[in-house]
Amino acid sequence: MEGGGKPNSASNSRDDGNSVFPSKAPATGPVAADKRLGTPPGGGAAGKEHGNSVCFKVDGGGGEEPAGSFEDAEGPRRQYGFMQRQFTSMLQPGVNKFSLRMFGSQKAVEKEQERVKTAGFWIIHPYSDFRFYWDLIMLIMMVGNLVIIPVGITFFTEQTTTPWIIFNVASDTVFLLDLIMNFRTGTVNEDSSEIILDPKVIKMNYLKSWFVVDFISSIPVDYIFLIVEKGMDSEVYKTARALRIVRFTKILSLLRLLRLSRLIRYIHQWEEIFHMTYDLASAVVRIFNLIGMMLLLCHWDGCLQFLVPLLQDFPPDCWVSLNEMVNDSWGKQYSYALFKAMSHMLCIGYGAQAPVSMSDLWITMLSMIVGATCYAMFVGHATALIQSLDSSRRQYQEKYKQVEQYMSFHKLPADMRQKIHDYYEHRYQGKIFDEENILSELNDPLREEIVNFNCRKLVATMPLFANADPNFVTAMLSKLRFEVFQPGDYIIREGAVGKKMYFIQHGVAGVITKSSKEMKLTDGSYFGEICLLTKGRRTASVRADTYCRLYSLSVDNFNEVLEEYPMMRRAFETVAIDRLDRIGKKNSILLQKFQKDLNTGVFNNQENEILKQIVKHDREMVQAIPPINYPQMTALNCTSSTTTPTSRMRTQSPPVYTATSLSHSNLHSPSPSTQTPQPSAILSPCSYTTAVCSPPIQSPLATRTFHYASPTASQLSLMQQPQQQLPQSQVQQTQTQTQQQQQQQQQQQQQQQQQQQQQQQQQQQQQQQQQQQQQPQTPGSSTPKNEVHKSTQALHNTNLTKEVRPLSASQPSLPHEVSTLISRPHPTVGESLASIPQPVAAVHSTGLQAGSRSTVPQRVTLFRQMSSGAIPPNRGVPPAPPPPAAVQRESPSVLNTDPDAEKPRFASNL
């Protein structure tokens with residue numbers, strides 16, 4: 001250095017981060033022989049350089065340059081260290097899908113890598129990348145050896161060709177290396193699933209297991225063959241002794257086929273890898289392994305079929321000599337031998353010719369045994385594979401077979417069997433899963449993710465879920481249960497106790513109420529929440545119009561979820577109040593709670609906006625149907641489901657003016673009443689329209705179901721629709737038919753009451769004497785009185801006489817006064833009640849003429865007699881004024897002294 005340099009400094013040195021020299025280290029470099037160390041000019045003790053400063057002088061110049069770069073000095077060593085690290089890492093388990101599944105986490109894999117480093121030199125981990133690729137190479141080499149070696153030994157006489165020698169020498173070398181590497185490869189302890197990396201334990205385990213088989217299969221037969229060939233002359237080699245040696249080497253080469261054990265082990269390891277990663281790939285690999293093993297055995301059997309005659313020098317009775325194939329090409333010989341072997345193994349024949357010699361016979365039997373075993377294994381594995389590929393469909397088929405046996409055992413009708421079949425098709429769609437058990441085995445996040453995915457269409461179509469908290473939606477969906485309903489099924493019924501609410505995923509359902517309006521619910525709608533909120537009964541019926549796929553929520557789960565989310569409870573309550581208002585109903589519990597929330601200020605502006613949107617969307621989703629043109633829907637709960645065709649025809653007849661409603665006040669009134677008609681009141685056309693258009697009266701009769709008779713007069717007032725009157729000829733014809741039926745019934749009853757005729761004759765004689773005494777005073781009025789007296793007395797004593805018609809579902813018996821009033825013609829459409837002529841007998845006296853008894857038309861439905869013999873009174877019509885005192889004294893039995901006469905009584909089946 002010129003002018004003296006600082007110690008510990010190097011002039012013109014490059015500061016690249018790697019020029020760090022150890023203290024007191026001699027300067028070395030590749031150019032040290034061509035350059036010499038220099039000192040500063042006029043050097044002295046003070047001008048000496050520090051030992052760590054490496055400088056040199058170039059001839060002919062005073063400049064200084066470094067003696068050599070550290071990178072040049074450490075390059076080979078650094079490259080060797082990199083290769084060593086890479087090779088060492090290949091002996092360790094890598095971080096991949098297989099190792100993560102084996103050890104659980106990346107941290108556990110790193111710990112296993114540290115174990116391999118501390119285990120010793122050249123210890124190979126069984127799950128390392130190096131062992132993976134080595135096993136792949138060995139798999140290919142073994143398949144090649146097991147296919148090529150039998151063909152070469154059997155069909156090729158020249159064993160000294162260069163390709164054959166190269167192939168055999170390379171194979172023997174690779175298998176010897178594999179034998180050595182097995183002593184340095186860790187093993188898996190089957191009891192504890194721990195990887196054993198101790199070299200001594202690995203060696204002992206290998207010596208006790210597969211070492212002998214692997215050593216015999218790895219004997220270098222080709223090396224021995226080459227040594228024997230070089231030690232013999234060509235003339236001696238061709239002698240018979242040499243040919244025997246060659247045959248021995250051929251037989252010895254068959255020991256390589258023991259490498260099949262290695263092939264099976266490696267294939268089993270690959271099956272485990274595929275099984276742990278892909279289940280379907282594992283099944284496919286298993287079936288392909290089975291097919292490949294069968295083909296390999298067929299290949300070996302074909303070579304064996306030709307090798308045995310070859311070792312016997314083709315005797316005359318062998319199959320090769322009989323078919324004259326000794327001098328044919330090896331391809332033709334192999335084809336015939338393979339065909340013969342497959343015929344034996346599949347048990348379909350003997351090939352081209354049946355065996356003749358004893359050796360061919362034994363080989364054929366051996367082939368049949370091996371073939372039958374392989375065929376059974378193949379069928380079993382194939383069956384198991386097919387069943388495992390679609391186990392859910394197989395379970396569905398087994399389940400439906402049980403259902404069919406159940407239907408046959410109980411002898412269910414064909415239409416019911418078809419409904420059950422359709423239900424299973426729509427409910428399970430050909431596959432059965434134990435979904436509840438599957439989801440219960442998963443953790444909560446994964447279960448919630450699956451439920452959200454399965455119900456994504458329901459969430460997308462429901463405005464309630466769209467505006468709700470995601471946690472509420474997840475909690476609600478996790479408690480839903482899937483259900484399917486068929487067209488015509490009543491999902492809920494009005495008046496029933498509600499235990500579930502429903503969400504519609506797919507389908508259309510109709511809401512049926514007592515009013516004439518029906519509403520439709522489609523995808524994304526929900527119903528049944530009102531009774532869950534109020535703990536009451538169903539307010540309407542819901543019927544499935546199409547196949548409906550629903551999700552149900554029980555009342556316990558409903559309350560459990562809403563306790564954690566009070567805002568959503570208020571949303572349900574608001575929608576419930578709006579729905580009740582739309583169908584004309586109210587619920588005091590919901591209204592009081594809603595008013596209480598308003599007074600306490602629970603609702604804020606944001607919540608109000610959300611509730612408005614929910615109610616708005618709920619109204620938009622409900623499809624309202626226009627009012628139905630027939631009024632039967634107004635009495636939906638009043639009519640029986642077993643209505644006869646006659647009663648259905650009656651509901652479409654013109655309005656009927658019943659005699660029970662004709663009181664004295666009505667007869668004397670100048671105009672019909674304009675008030676809301678009562679269930680059994682007389683209706684004019686205008687008042688009838690008012691009754692149909694107005695909501696029905698909530699009376700006991702309006703909610704009563706009559707099971708045995710036709711609709712009563714109160715029901716007809718709600719159900720019948722004004723139409724044009726029937727022609728008089730049809731009315732007369734109907735009356736004639738009714739009269740004939742009554743006469744037949746009267747004759748039958750007369751035969752049954754022969755025992756009572758004597759008592760009736762005595763009563764008639766007494767009545768005739770009274771008539772003779774009263775005839776001058778009131779002519780023509782005594783007979784009706786007596787008849788009325790007889791009929792009412794019989795009804796009061798609950799005894800039916802011949803004067804009273806028998807009670808039946810189609811022809812109820814009535815007092816003669818009522819039948820006489822009904823026999824009058826009906827008023828026209830525009831005629832008022834004042835124009836009806838008043839019956840004289842009804843005004844002046846309580847009796848009627850004896851000859852005025854008429855029949856009741858078939859299209860008229862009247863009250864039936866009760867078990868007590870009285871007619872049910874009408875609560876909607878004011879009672880008639882009492883008759884005169886004279887009439888009361890003469891016929892006291894006409895009056896009804898029963899204190900319960902004003903209570904409503906319904907028809908009963910006698």
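Positions of Cβ are set from backbone N, Cα and C atoms, glycine also.
The mutagenesis experiment CYS303 to Ser is recorded by Swiss-Prot, whose note states: Abolishes conductivity. Just so you know, the Cβ of CYS303 (mutagenesis position) picks up 24 other Cβ atoms within 10 Å once every protein chain is counted.
The Cβ of CYS318 (mutagenesis position) has 23 other Cβ atoms within 10 Å, all protein chains considered. One entry in Swiss-Prot concerns the mutagenesis experiment CYS318 to Ser. Its note says: Abolishes sensitivity to sulfhydryl modification.
Mapped onto three states, the DSSP output places GLY349 (mutagenesis position) in coil. One entry in Swiss-Prot concerns the mutagenesis experiment GLY349 to Ala. Its note says: Abolishes conductivity; when associated with A-350 and A-351.
In the structure as shown, the Cβ atom of TYR350 (mutagenesis position) sits within 10 Å of 15 other Cβ atoms. Among the mutagenesis entries in Swiss-Prot is TYR350 to Ala, noted as: Abolishes conductivity; when associated with A-349 and A-351.
Quoted from Swiss-Prot for the published mutagenesis GLY351 to Ala: Abolishes conductivity; when associated with A-349 and A-350. Spatially close to GLY351 (mutagenesis position) yet at least six residues away along the chain are TRP319, TYR336, PHE339, LYS340, ALA341, SER343, HIS344, judged by Cβ distances under 8 angstroms.
Sequence-distant neighbours of CYS531 (3',5'-cyclic AMP binding site) (same chain, 6+ residues apart, CB-CB distance under 8 A): VAL497, GLY498, ARG537, ARG538, THR539. What Swiss-Prot records for GLY528, GLU529, CYS531, ARG538, THR539, ARG579, ARG582 is 3',5'-cyclic AMP binding site.
One mutagenesis experiment named in Swiss-Prot is ARG538 to Glu, and its note says Reduces affinity for cAMP and impairs tetramerization.
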## Note on the structure
Per DSSP (three-state), ARG538 (mutagenesis position) is coil
### Message
If you compare CA-to-CA distances from GLU529 (3',5'-cyclic AMP binding site) to each of the mutagenesis positions CYS303, CYS318, GLY349, TYR350, which comes out shortest?
### Response
GLY349
### Query
Hey, what's the Cβ neighbour count for GLU529 (3',5'-cyclic AMP binding site) at 10 Å?
22
### Query
What is the nearest of the mutagenesis positions CYS303, CYS318, GLY349, TYR350 to GLY528 (3',5'-cyclic AMP binding site), using the Cα of each?
GLY349
### Query
Is CYS531 (3',5'-cyclic AMP binding site) helix, strand or coil when read with DSSP?
helix
### Query
What three-state secondary structure does DSSP assign to ARG579 (3',5'-cyclic AMP binding site)?
helix
### Query
Which is it, of GLY349, GLY528: the one of these recorded positions whose Cβ has the most other Cβ atoms within 10 Å?
GLY528
### Query
When you tally the Cβ atoms that lie within 10 Å of each candidate's Cβ, which of the recorded positions (ARG538, ARG579, ARG582) has the highest tally?
ARG579
### Summary
Students should find that the Cα atoms of ARG579 (3',5'-cyclic AMP binding site) and GLY349 (mutagenesis position) sit apart, in Å rounded to an integer, by 81
### Query
Whole-number Å distance between the CA of GLY349 (mutagenesis position) and the CA of CYS318 (mutagenesis position)?
17
### Query
What is the interatomic distance between the Cα atoms of ARG582 (3',5'-cyclic AMP binding site) and TYR350 (mutagenesis position), given in whole Å?
87
